[in-house]
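Undergrad: The domain 'Ubiquitin-like' annotation in Swiss-Prot covers 17-92 and rests on sequence analysis. Among the sequence features in Swiss-Prot, the mutagenesis site Trp1010 to Ala is noted as follows: Decreases interaction with GET4. Localizes in the nucleus and cytoplasm. Decreases interaction with GET4, localizes in the nucleus and increases GET4 ubiquitination; when associated with A-1042. Looking at Swiss-Prot, the entry for mutagenesis of Trp1018 to Ala says: Decreases interaction with GET4. Localizes in the nucleus. Decreases interaction with GET4, localizes in the nucleus and increases GET4 ubiquitination; when associated with A-1042. Among the mutagenesis experiments that Swiss-Prot reports, Tyr1042 to Ala is described with the note: Decreases interaction with GET4. Localizes in the nucleus. Decreases interaction with GET4, localizes in the nucleus and increases GET4 ubiquitination; when associated with A-1010 or A-1018. According to Swiss-Prot, the mutagenesis experiment Val1067 to Arg carries this note: No effect on interaction with UBL4A. No effect on interaction with UBL4A; when associated with A-1078. Abolishes on interaction with UBL4A; when associated with R-1085. In Swiss-Prot, the entry for mutagenesis Pro1078 to Ala states: No effect on interaction with UBL4A. No effect on interaction with UBL4A; when associated with R-1067 or R-1085. The structure shown retains the original residue. Where Swiss-Prot documents Leu1085 to Arg as a mutagenesis experiment, the accompanying text is: No effect on interaction with UBL4A. No effect on interaction with UBL4A; when associated with R-1078. Abolishes on interaction with UBL4A; when associated with R-1067. According to Swiss-Prot, the mutagenesis experiment Asp1088 to His carries this note: No effect on interaction with UBL4A.
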Amino acid sequence: MEPNDSTSTAVEEPDSLEVLVKTLDSQTRTFIVGAQMNVKEFKEHIAASVSIPSEKQRLIYQGRVLQDDKKLQEYNVGGKVIHLVERAPPQTHLPSGASSGTGSASATHGGGSPPGTRGPGASVHDRNANSYVMVGTFNLPSDGSAVDVHINMEQAPIQSEPRVRLVMAQHMIRDIQTLLSRMETLPYLQCRGGPQPQHSQPPPQPPAVTPEPVALSSQTSEPVESEAPPREPMEAEEVEERAPAQNPELTPGPAPAGPTPAPETNAPNHPSPAEYVEVLQELQRLESRLQPFLQRYYEVLGAAATTDYNNNHEGREEDQRLINLVGESLRLLGNTFVALSDLRCNLACTPPRHLHVVRPMSHYTTPMVLQQAAIPIQINVGTTVTMTGNGTRPPPTPNAEAPPPGPGQASSVAPSSTNVESSAEGAPPPGPAPPPATSHPRVIRISHQSVEPVVMMHMNIQDSGTQPGGVPSAPTGPLGPPGHGQTLGQQVPGFPTAPTRVVIARPTPPQARPSHPGGPPVSGTLQGAGLGTNASLAQMVSGLVGQLLMQPVLVAQGTPGMAPPPAPATASASAGTTNTATTAGPAPGGPAQPPPTPQPSMADLQFSQLLGNLLGPAGPGAGGSGVASPTITVAMPGVPAFLQGMTDFLQATQTAPPPPPPPPPPPPAPEQQTMPPPGSPSGGAGSPGGLGLESLSPEFFTSVVQGVLSSLLGSLGARAGSSESIAAFIQRLSGSSNIFEPGADGALGFFGALLSLLCQNFSMVDVVMLLHGHFQPLQRLQPQLRSFFHQHYLGGQEPTPSNIRMATHTLITGLEEYVRESFSLVQVQPGVDIIRTNLEFLQEQFNSIAAHVLHCTDSGFGARLLELCNQGLFECLALNLHCLGGQQMELAAVINGRIRRMSRGVNPSLVSWLTTMMGLRLQVVLEHMPVGPDAILRYVRRVGDPPQPLPEEPMEVQGAERASPEPQRENASPAPGTTAEEAMSRGPPPAPEGGSRDEQDGASAETEPWAAAVPPEWVPIIQQDIQSQRKVKPQPPLSDAYLSGMPAKRRKTMQGEGPQLLLSEAVSRAAKAAGARPLTSPESLSRDLEAPEVQESYRQQLRSDIQKRLQEDPNYSPQRFPNAQRAFADDP
C-alpha cells in the first residue's frame, strides 16, 4: 500500500529517525530508519529483530495504534518509545462456517451465521494474544471408553498480573483515544471552539470472526447504552483475534486438532515501575484532551433539566451524542484507574524492582451476559483457556468440521457471546486413520494460563458411531457392558498415583441420539438415564475446573426433552432455555428404560436445571426427562456443580436406581454464623440416609475425590496426595501471608477467628466430604472446635449453662444492628416485634449449638452438629416467613439485601445473578418446608407482650446473638429442594437442647431478688440494661474530631477505652503487645512506674509531644478544636 502523503507538511523534515521499540518482555531496541518510511515498512524492518511477523505486530504510541499507511514522522516518534505487542493477523474474509478439517477454531458460534452488525463508528479492539479467553468444544465417546484429561495450569509469561494490568490499561487508553478522536472530529464541537482533530483515527477494523454478544455494543455510536462493562468487548474481541490465528488458511502445515498457542518462554515477565509511569503520563495527557469536552458536558447537563429542544432537533442530537461519548470516556478512564490502582512497587526488594498487585484481577473481572437464557447467564472471560484434543474417529468429509454447517444448527442455537472452538472434533492427527469402528481413549488437554479462572467449556458426549459429516447414528441397544461398576472401581485406584490425569469410564450410554440437525429426530425413546450420565460426566469434568478455581463455570446443559429439537453433534449455546434434567442411570446391565414419570412442565424443567446444576437434581420431577445434546449452563463457585456430577456418576454404578443425590449439608454450625462468601451453601440435610452414596465407604469416596482434586491441585503446585489446607492453598496462590490469620483484615472477632480455624484445618477434600453428607471432617475437628470455643467463646470459664448464655450475649451484643438493618425495608406482620423475635430465636439456637460443641465428646459429635445447623436453618426460614405474613418476596428481599451488603466489592453482575438464584432456590425450599407453623409460634414475640416467664435472659443473650440470623439465613437459606424433602422425611426437627423457655424464665426470675420489687413488664428491660452495661463490646479509642461531634450524653456513657495516660498502664500494654518481659517482677516494675515523680514527668512529656504535633499539623485549627486547644496548647 502506498503511503498517504495528504497530511505531509511543508516543514523541513529530518532524513532519518531514531525510534525506540519496547516489547512486552521489557526489552527496548533502537532502530534508525528513514523519515519517509511508513509504518508497514517499519514493521517489516524490525520483524527479524523482535521475532514477530509484521502482520502480527501492533505498534502503540501514546495510546494510539500506528496505522500501516501512515508515515512514522506523522506520529512524531523520533527519539520516542513505541510499544510493540503481538496480535493475531486480521482476517481478510469471514469463515464459511466450516473450515478444512484441521481442528481450527474459526467456526462461528452459530455454525456459519453472519456476525452481529456493528455501528458505523465501531472499532474492533485487537488484543494481545494472551491473558484473555479462548473457548472451545470437545467431544467424548459414548461407547464406554476412557477419557484421559490432562489439566495444565502453567502460567504463560504474559500472565504476570502486573503486566496484564498494564496491557489492559493500554487497551482502554486506546479505546478512550478512539472516543476522543470521534469527539474531536464532530463538526458542531469545532464550531463551538472545541479542539481541532489530531492526526488520529480509530484503530483498524479487522473483520469480526464471531458474532458480538447481544448484550454488548462495542463502542457504537451510542456507547453509553452498552449494558456491558468495558472489559467485556475487549475480552470478547480478543477471542476474535486469537481464533483467526488458528485458521487453516493462515497457519502453514497441518495443525493439530485444537488451538495451538504461540510458544512462550517460562521466564517471568513483570513490568518495571517506569512502564507504569509511562501509562500514567499517557492517562494525564488523555485527561487534558478530555477537559474541553468535559466543560461542554457540564454545561449540557447543568441545563438539561429545563432546556427546550422542541425546535432544535439537531442540537438535541449533538448534545446527546456528547453526553454519550463523554460518559463512555469517563467510564473507560475510571476503569483504567481501577485496573492500575492495585499496582505496587516494593522498595524493600533488591534491584531491579518490578511491579506487583495487591488484589487479584478476578475482583474486577466482569462477566458477560447471555440474554437468551431464562435468566441472564454470567460468563467470565478474563483469562486464557486453550483446549486441545486428539484422538481417532471416522474421517470427516473434506469440508465438514465439528459443527456441521447447515440451517438446522443455526436454527437450533442462538447468537451467543462466546466463540465455540472445536478442538476435539477436527481431523485426526497426521498418520493413518484407524477404521471407523475402532475407539480409543481421547485425550483432552485443558491449558489454563492464569491463576484467574476461566470459563467456557462446551462438552458433547459424542456417539462412537458418528458418521462422516459429524452426524451421530442411533445405536440399537445399550453399548455399555454390565461391568461398569467394576470398571470404575478399577480406574479409581489410579488417581493418587497419577495426579496429573483423571481417568473416567462412562456408564451406560443412551439408547438413541438426536439425528442430524437437518433431518428428522431419530425414532426411539430418549433415555433419561443415559443422558443423565452424559450430563454428569460433563459436569464432573467442566465443573471440576471451575469449582476449585472459584469462578463461574460453564457446565453441560440441554434443551427440554418433551419435544427435543434436533441438536448438532457439537454442543453450543441454547436458544432460549437453560433446562437440563440430570438423573442417575439405572443399574448397569439392567433395563435402560426411564422410570414412568409424567413429563414435567417447562417451568419444572427450568427449576430442575437450576437446582440440578447448583445443588444436584431437584426432586423426582427431574427423573427420566429426556434431554437433547448437552450445551451450556452456569455453576457458581461454592456450590457443588462438580459434586453433583460426581454424585450422579457414582450413583450410576449402584445396583438400584437411587434417590436424588444428597444435598450439600452445612459447614460446622459456627461457620453458618460467619457470613461466608455469597454462593457457599450453608444448609442441607445432615445424613445421607437411604441415598445411593451411603453404600460407598468414606475411604472410597475420599480416594475418588482426592484423585480428582489432585489433578488441579498438583497443577497449582501442591504435592501429590497432599491434604493442603484451604488457607494455605489460597495464601500460596495469592502470595499474601495474612489471609485467614485471626485479627487480619476481614477476620474480625469470634466469627472471623472461627472461619480462620476452619480454613486452616479443612482441605478441599474435607469440604467435598461435608457437602456430600459425610461428617468425618467435623468429627476430626472436634478437639480444636472445643478448645476454640472454650478459649474464645467462654474466655476460659467453665462451660456451665449460665456461662454459655452470658458468652452468647457478649458475642452477639454488637450484631443486633444487622437484624434491624435487614428488616428495615420490609413490611412486618402487624404487632410482631421482628427484632426481639429473631434475637430470642437465635439466642436459643446458638446456645444449643455452643453447648453441643462444648459438652459432646462421643462419636455423634459431627452428625449432631449438622443436624443442629439444619434445624436452625429451617426454623429460621419458617419463623421469618411467618413474621412477614407469609410473603416469600419479602423474605427473599431480606436475604438478598444481606447478600448485597456482604458482597460489597464483589462484581455487581455476579451478585445480581446470585440473588436471582437464591430467590429461585428459596422458593423451592419453602414449597417443601419441613417445619410447620406450630413449631415456630413459640418464638414469635409481639409488641407490648409481657415478658414470657423467662424470655428475657435468653433474649438478651439472644438479643445480640441472634443478630446473626440474617447472615446465616442469607448463606444458608438457599437450600436445595431435596434437602427440604429429606428433612421432611425425617419428621419434625427435635426440640432444642436445654430446658423449656418457661423453666429458664422461672429460674431467671428466682435468681433476681429485685424482680419482685418492680412491675413485671420492667424486669426484662432492667435485665437487658444490666447485661448490656456489664458486657460492652470493646472498641478502639475514638478521635477528638469524632468525640467533638458526639452528643455529650452519649460521650459520657461511652465505655470504650481511651488513650492510656498512666505510664504503668501504657508500658504494660506496650510490653504485652511486643511480647517483652521485665527483668524484675511485673509488680516491682509497676510500683516503679507509679511513682508520682515518674508519672508527672510522663504527663509533661506527653503534653509536650502533643503540643509539638499540634504546632506542626497544618490541618489543626484551635477554633475548630477548642477542647484540644485548652487541654494541650494553653499553659496549665
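Cβ coordinates come from backbone N, Cα and C, glycine included.
Keep in mind the model shows the original residues, not the substituted ones.
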Undergrad: Inside 10 Å of the Cβ of Tyr1042 (mutagenesis position), count up the other Cβ atoms and send me the figure.
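TA: I count 10 other Cβ atoms within 10 Å of it.
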Undergrad: With every protein chain in view, what's the tally of Cβ atoms within 10 Å of the Cβ of Asp1088 (mutagenesis position), excluding that atom itself?
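TA: I get 14 for this one.
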Undergrad: Between Val1067 (mutagenesis position) and Leu1085 (mutagenesis position), what is the CA-CA distance rounded to a whole number of Å?
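TA: Given the Cα positions, Val1067 (mutagenesis position) is 9 Å from Leu1085 (mutagenesis position).
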Undergrad: Quick one: of the mutagenesis positions Trp1010, Trp1018, Tyr1042, Pro1078, which has its CA closest to the CA of Asp1088 (mutagenesis position)?
TA: Pro1078
Undergrad: What's the CA-CA gap between Tyr1042 (mutagenesis position) and Trp1018 (mutagenesis position) in angstrom, rounded?
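TA: Computed Cα spacing between Tyr1042 (mutagenesis position) and Trp1018 (mutagenesis position) is 34 Å.
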Undergrad: Just checking: which of Trp1010, Trp1018, Leu1085 have a Cα that is within 10 Å of the Cα of Pro1078 (mutagenesis position), counting only these mutagenesis positions?
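TA: Those close enough are Leu1085.
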Undergrad: Do any residues at least six apart in sequence from Leu1085 (mutagenesis position), in the same chain, have a Cβ closer than 8 Å to its Cβ, and if so which, in order?
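TA: Correct list: Ser1064, Val1067, Pro1078.
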Undergrad: Cβ distance under 8 Å to Trp1010 (mutagenesis position), same chain, sequence separation 6 or more: which residues?
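TA: Set apart from Trp1010 (mutagenesis position) by at least 6 residues yet with Cβ under 8 Å, we have Ile1022.
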Undergrad: So, by DSSP, how many helix, strand and coil residues make up the domain 'Ubiquitin-like' (17-92)?
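TA: Grouping H, G, I as helix and E, B as strand yields 19 helix, 29 strand, 28 coil.
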Undergrad: When a 10 Å sphere is centred on the Cβ of Pro1078 (mutagenesis position), how many other Cβ atoms does it contain?
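TA: Excluding its own Cβ, Pro1078 (mutagenesis position) sees 14 Cβ atoms within 10 Å.
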Undergrad: By a 10 A CB contact count over all chains shown, which of the mutagenesis positions listed here is most packed: Trp1018, Val1067?
TA: Val1067
